[in-house]
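Engineer: Record note (Swiss-Prot) on the mutagenesis of LYS45 to Gln: Strongly reduced ability to homooligomerize and mediate plasma membrane rupture (cytolysis). Experimental mutagenesis at this site is recorded by Swiss-Prot as ASP53 to Ala, annotated: Strongly reduced ability to homooligomerize and mediate plasma membrane rupture (cytolysis). Per Swiss-Prot, mutagenesis VAL82 to Trp is noted as: Does not affect ability to homooligomerize and mediate plasma membrane rupture (cytolysis). Experimental mutagenesis at this site is recorded by Swiss-Prot as VAL82 to Phe, annotated: Does not affect ability to homooligomerize, but shows slightly reduced ability to mediate plasma membrane rupture (cytolysis). As a published mutagenesis entry, ILE84 to Phe appears in Swiss-Prot alongside the note: Strongly reduced ability to homooligomerize and mediate plasma membrane rupture (cytolysis). Quoted from Swiss-Prot for the published mutagenesis ILE86 to Phe: Reduced ability to mediate plasma membrane rupture. Among the mutagenesis results in Swiss-Prot, LEU90 to Trp has the note: Strongly reduced ability to mediate plasma membrane rupture. The residue drawn here is the original one. Under its mutagenesis entries, Swiss-Prot includes GLY93 to Val with the note: In mutant M5(cyto); decreased ability to mediate plasma membrane rupture; when associated with V-100, Q-117, A-121 and I-124. Annotation of the published mutagenesis LYS103 to Glu in Swiss-Prot: Strongly reduced ability to mediate plasma membrane rupture; the original residue is retained in the structure shown. Here the residue is the original one, but Swiss-Prot notes a mutagenesis experiment at this spot, LYS114 to Glu: Slightly reduced ability to mediate plasma membrane rupture. In Swiss-Prot, a published mutagenesis experiment is listed as PHE117 to Gln, annotated Decreased ability to mediate plasma membrane rupture. In mutant M5(cyto); decreased ability to mediate plasma membrane rupture; when associated with V-93, V-100, A-121 and I-124. For the mutagenesis of GLY124 to Leu, Swiss-Prot gives this note: Reduced ability to mediate plasma membrane rupture. The structure shown keeps the original residue. Swiss-Prot documents GLY124 to Ile as a published mutagenesis change and attaches the note In mutant M5(cyto); decreased ability to mediate plasma membrane rupture; when associated with V-93, V-100, Q-117 and A-121. For the mutagenesis experiment ILE128 to Phe, the note given by Swiss-Prot reads: Slightly reduced ability to mediate plasma membrane rupture.
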Amino acid sequence: MDSGTEEYELNGGLPPGTPGSPDASPARWGWRHGPINVNHYASKKSAAESMLDIALLMANASQLKAVVEQGPSFAFYVPLVVLISISLVLQIGVGVLLIFLVKYDLNNPAKHAKLDFLNNLATGLVFIIVVVNIFITAFGVQKPLMDMAPQQ
C-alpha cells in the first residue's frame with residue numbers, strides 16, 4: 001500500500017483526477033452533481049405514495065364487493081365491511097393529505113413545522129391502514145361459492 005501524505009476525508013470529495021471523481025468520469029444518466037431540488041423530490045415521493053394508495057384503494061373496493069356479494073350470511077360480514085370501510089376512508093384522507101403536502105413550498109422555513117406535522121400524520125395514518133388491512137386479510141375475503149357451481 002502507498003503510505004503517501006495524501007489525506008482523504010471520510011465521505012468527502014475525491015481529489016481531482018482520481019478515478020470516480022466528478023471531473024474524471026462523465027456524468028451518467030440519472031446522476032447529477034448539483035444539489036437536489038427538495039420540492040421536486042417531495043413531489044415525486046408523494047406521487048409514488050399516491051399511486052400505491054390508489055392500488056390499495058382498488059384492492060379494498062374489490063374486497064368490499066366480494067364481501068357484499070356473499071351477503072350477511074357470511075360469518076365475518078359485519079367486521080369485514082366495517083374494517084374495509086375504515087380502510088377506504090383513511091386511504092382517501094391520506095390521499096387528500098398528500099395533495100396538500102405536494103402543494104406546500106419546502107424551501108419556506110416558516111412552514112417546516114406544519115409540513116413536519118402533516119408528514120408525521122400521513123405516516124401514522126398509513127401505519128393504521130396497514131394494521132387494518134392485516135386484520136382484513138386475517139378475516140379473509142373469499143369469492144362467493146355460487147359462482148363456482150355449474151349452472152343447470
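Backbone N, Cα and C atoms are what each Cβ position is placed from, and that goes for glycine too.
Locate each feature and note its surroundings.
Structural biologist: Listed in sequence order, there are no same-chain residues at least 6 apart in sequence whose CB falls under 8 Å from the CB of LYS45 (mutagenesis position).
The Cβ of ASP53 (mutagenesis position) lies under 8 Å from the Cβ of GLN91, VAL94, GLY95, LEU98, each of which sits 6+ residues away along the same chain.
DSSP classifies VAL82 (mutagenesis position) as helix under the three-state reduction.
Using a 10 Å Cβ-Cβ cutoff, VAL82 (mutagenesis position) registers 11 neighbours.
Around ILE84 (mutagenesis position), the same-chain residues six or more apart in sequence whose CB sits under 8 Å from its CB are ASN60, GLN63, LEU64, VAL67, ILE136, listed in sequence order.
Listed in sequence order, VAL132 are the same-chain residues six or more apart from ILE86 (mutagenesis position) with CB atoms under 8 A from its CB.
In the three-state DSSP reading, LEU90 (mutagenesis position) counts as helix.
Around GLY93 (mutagenesis position), taking its Cβ as the centre, 14 other Cβ atoms fall within 10 Å, counting all chains.
Counting every protein chain shown, the Cβ of LYS103 (mutagenesis position) has 9 other Cβ atoms within 10 Å.
Annotation note: LYS114 (mutagenesis position) sits in a helical segment as assigned by DSSP. The Cβ of LYS114 (mutagenesis position) has TYR104 as same-chain neighbours under 8 Å, each 6 or more residues away in sequence.
The Cβ of PHE117 (mutagenesis position) has 10 other Cβ atoms within 10 Å, all protein chains considered.
The DSSP secondary structure for GLY124 (mutagenesis position) is helix. Remark: GLY124 (mutagenesis position) has no non-local neighbours by Cβ distance under 8 Å and separation of at least 6 in sequence.
Annotation for ILE128 (mutagenesis position): spatial neighbours LEU90, criterion Cβ-Cβ under 8 Å with sequence separation of six or more.
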Engineer: Any idea what the Cα distance is from GLY93 (mutagenesis position) over to PHE117 (mutagenesis position), rounded to a whole Å?
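Structural biologist: Roughly 15 Å, rounded to the nearest whole number.
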Engineer: Pop the Cα-Cα gap between LYS103 (mutagenesis position) and PHE117 (mutagenesis position) into the table, whole Å please.
Structural biologist: 15
Engineer: I need the CA-to-CA distance for VAL82 (mutagenesis position) versus LYS103 (mutagenesis position), whole Å please.
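Structural biologist: LYS103 (mutagenesis position) has its Cα 32 Å from the Cα of VAL82 (mutagenesis position).
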